[in-house]
Amino acid sequence: MLKKVVAAAAATGGLVLAGAGMAVADSGAQGAAVHSPGVLSGNVVQVPVHVPVNVCGNTISVIGLLNPAFGNVCINK
């Protein structure tokens, strides 16, 4: 029983840490073509993509007024 609890806690912690990588992603393009020997070799074309996504306060509940996310204000920056 204890082994299952420890395994479940470790799996949950791993999923939480794996999701943290998505939260620190950057939308800036920073590619570089270094030491390219020809005219057409090593050309880099990157387009920075920024899509503001508002995901705070989006929960599903049966009774919306008792929801802890009710009344939250979210702003896209």
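Cβ atoms here come from the backbone N, Cα and C positions, even for glycine.
If you check Swiss-Prot, you get these features:
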DOMAIN    36-76  domain 'Chaplin'
MUTAGEN   C56 to V  In minimal chaplin strain, forms very sparse aerial hyphae, no rodlets form; when associated with G-74, loss of disulfide bond
MUTAGEN   V62 to A  Significantly reduced ability to form amyloid fibers in vitro, decreased formation of aerial hyphae and rodlets, no change in spore chain formation
MUTAGEN   C74 to G  In minimal chaplin strain, forms very sparse aerial hyphae, no rodlets form; when associated with V-56, loss of disulfide bond
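Along the domain 'Chaplin' (36-76), the predicted structure has mean pLDDT 67. Note on C74 (mutagenesis position): other Cβ atoms within 10 Å of its Cβ, all shown chains, come to 10.
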